[in-house]
Amino acid sequence: MKTFVLHIFIFALVAFASASRDSAKKIGSQYDNYATCLTEHSLTEDDIFSIGEVSSGQHKTNHEDTELHKNGCVMQCLLEKDGLMSGADYDEEKMREDYIKETGAQPGDQRIEALNACMHETKDMEDKCDKSLLLVACVLAAEAVLADSNEGA
């Protein structure tokens, strides 16, 4: 019994450490063109918001508008280089396909519904950088809410 409890404790600790590590990662850092987009916008990794900061909405209150815009330009660069965006326009179908591939979400999954809602919410924005950051922030916030609701279930 003690061994079983120890295994559960270790599993919980690893899960917590993994979630903490993910929230400390920088938005977009998992993508191939991350370094290229940072260079194109004369930014360093220190200039980019963390996933935790964006998913909680803290990026909006802790940073100046210029920092928000610059982070958005890096996100737009990543989306454009992956063929998900051209200028300020999304390729919604490709965005859904890539999201499903990346997350393993299945049709009817609430995460896909959240992505659709986030794309709809931001589709009429004209500034490509602000639009990109708002889209990413919307999706990350929705994923955090869904993860919290699934933990409580």
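The backbone N, Cα and C atoms fix where each Cβ goes, and this holds for glycine too.
Unsubstituted: the structure retains its original residues.
Copied over from Swiss-Prot, here are the features:
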VARIANT   S23 to N  In strain: R5-R/c
VARIANT   K25 to R  In allele b'
VARIANT   S42 to G  In allele b'
VARIANT   M95 to I  In allele b'
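Listed variant positions: S23, S42. The one with the lowest count of other Cβ atoms within 10 Å of its Cβ is S42. Taking the Cα of S42 (variant position) as the reference point, the closest of the variant positions S23, K25, M95 is K25. In terms of local Cβ density within 10 Å, M95 ranks first among the variant positions K25, M95.
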